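Annotation comment: Swiss-Prot describes Cys136 as active site, phosphocysteine intermediate, evidence class experimental evidence. Here Swiss-Prot flags Lys311 as active site, N6-GMP-lysine intermediate. Sequence annotations record features per position, and here Swiss-Prot assigns GTP binding site to Arg316, Arg331, Asp357, Thr358, Glu359, Lys477, Trp478, Lys479, Arg553, Glu554, Arg555, Thr556, Asp557, Lys558. Taken from Swiss-Prot, the feature domain 'Tyrosine-protein phosphatase' applies to 44-196. Under its mutagenesis entries, Swiss-Prot includes Cys136 to Ala or Ser with the note: Loss of activity.
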Amino acid sequence: MATRGPTPDKARMGLPDRWLHCPKTGTLINNLFFPFKTPLCKMYDNQIAERRYQFHPAEVFSHPHLHGKKIGLWIDLTNTDRYYFREEVTEHECIYHKMKMAGRGVSPTQEDTDNFIKLVQEFHKKYPDRVVGVHCTHGFNRTGFLIAAYLFQVEEYGLDAAIGEFAENRQKGIYKQDYIDDLFARYDPTEDDKILAPEKPDWEREMSIGMSTQIDNGRPSTSQQIPATNGNNNQNGNQLSGGGDNSKLFMDGLIRGVKVCEDEGKKSMLQAKIKNLCKYNKQGFPGLQPVSLSRGNINLLEQESYMVSWKADGMRYIIYINDGDVYAFDRDNEVFEIENLDFVTKNGAPLMETLVDTEVIIDKVEINGAMCDQPRMLIYDIMRFNSVNVMKEPFYKRFEIIKTEIIDMRTAAFKTGRLKHENQIMSVRRKDFYDLEATAKLFGPKFVQHVGHEIDGLIFQPKKTKYETGRCDKVLKWKPPSHNSVDFLLKVEKKCKEGMLPEWIGYLFVQNLSDPFGTMKATATLKKYHNKIIECTLLVDNQGRPKEWKFMRERTDKSLPNGLRTAENVVETMVNPVTETYLIEYVNHALRVLKRAAAAHRHHQIHQQQLHEGEPEARRQKL
């Protein structure tokens, strides 16, 4: 029986091909993964002339790119055991897991990927503060494929964003086009604008001089030919979605004078700019993403002070304002250029380096006795103001900045004639938030009639939280049970069963499943939405049991469906709904809890003050 692990004879087979100058490690990915090439035990040291190229397992655990975090799970994807002893891993109180994969241009199978994801999920649930170390021979293609698949399926990244995230943290990332093509074929087969692999790295071109050419299983390679590159020198390792798609319209074309940015260089620059302004280290749309309010998280309302606002049935855009130029970024990170919209400072100069979060709506207003459409931008949060980062300020301060530094300055400029209403492409207002006590009033007819557009829910915003990019579990969105919905990718197929008439079925897909999340009957109306993103609600019976999915509308502002976790959370709100009555009753309960907590806090402060004031008197009496 062959000896497991390295032996002198196995070490004499030589270093892995092209290993010597391959970068040792990447950096932390999503605060969870740490990619690296396979380390080698000390039996290989005599084959490495310069000590700086030696790479032992112990070096991984102490690497500065871990920023003090500990690796708790080590996943070895190589197809051999000759490189190091597993005890060199387990002696660091780390779980070692071997997942043999062929490599050499062969992507991980669906089963391999599912096993990897399950393993990481179970570990991360048990040890949320530990890191997962992953390596194949070089730590690029197999490693990148599996990490990107995990980010896509579990963390709900877009596929291009998942691949890009790995590229940013592992020296341009996956460099073999076959692996990228396989990712798209498996997870996003409808995407035409696929990412191109970066140019093959210099170290990959090198052949090991004086060493036998090896592959993972320790046998000599049958070919020493270096594959040709695709000629693409994509420095970022990914392409942002939306490039070249000129059919997309701002607000579905309801507002004239706004055009999509067709200059790809300018678009990429602007996308990188707002990503930097937000300190956002991922790909795609950098805005804060609220979560659905459910019976499972409604207790957050009693844990800290919240403000409440209505949820407008408009479209969300991040707006970048700089020196007279105004750009809008939708949830697909598409860039639009807005003309004839001015933002000024107190002295009338153009506002600089400002980034705000908005909803754009079409209000119904009465002008000279006739009802007219009034485009309006509602600013509800701010990340940058005049080059100053305000993301770490509490929400109530950011809310005040919107009024005093943006809305009031525009109002003053209109009064002095510096700005003219007739020259503005749309109206701009601050979207109001109210103390939590006002929740019930937002359901009242007086408020609903006052708002000139459709309301489709409420937003609950903590007063003292900073602005967070990406998913924020503290910011809650509530919709009436009848309005709760999931965004699906629709696939319409014709099914023919023997002895029966053909039937058209709509299959509803979310990002994280190769199997449909649900189905619905494909009517003639529905067929035209094949391969498009549609919004659906779930009809339930009077006992809360699911009946069927119902089509609501096409989501022209989105190019990807919801992720699995989001879809499951929304379904929970449909099956166990938070009704208007339940919400108002719970808000009143939360207010009572907060009031008691505030009273207890004041009582504690008074008590501490009395103790402090009594100390000098007690000392005098003792003397």
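Glycine residues also receive a Cβ, built from the backbone N, Cα and C atoms like all the rest.
At each noted position, the model has the original residue.
A quick note: this is a predicted structure, and the numbers were derived from the prediction, not measured.
In this structure the alpha carbons, written CA, of Glu359 (GTP binding site) and the residue listed as 'active site, N6-GMP-lysine intermediate' are 9 Å apart. Taking all protein chains in view, 19 other C-beta atoms sit within 10 angstroms of the C-beta of Arg555 (GTP binding site).
A Cα-Cα distance of 41 Å separates Arg316 (GTP binding site) from Cys136 (mutagenesis position). Proximity to Lys311 (active site, N6-GMP-lysine intermediate), judged by a C-alpha distance within 10 Å, picks out none of the recorded positions Cys136, Asp357, Arg555. Among the record's GTP binders, Arg316, Arg331, Asp357, Thr358, Glu359, Lys477, Trp478, Lys479, Arg553, Glu554, Arg555, Thr556, Asp557, Lys558, no two C-alpha atoms are more than 24 Å apart, and one pair sits at exactly that spread. Long-range Cβ neighbours of Asp357 (GTP binding site) (same chain, at least 6 residues apart, Cβ-Cβ under 8 Å): Gly287, Leu288, Arg316, Ile318, Ile319, Ile379, Tyr380, Asp381, Ile382, Met383. Taking the C-alpha positions, the distance from Asp557 (GTP binding site) to Cys136 (mutagenesis position) comes to 39 Å. Neighbour density for Cys136 (mutagenesis position): within 10 A of its CB lie 26 other CB atoms from the protein chains shown.
Comparing Arg553 (GTP binding site) with Cys136 (mutagenesis position), their Cα atoms are 45 Å apart once rounded.
DSSP assigns Lys311 (active site, N6-GMP-lysine intermediate) to a strand in the three-state reduction.
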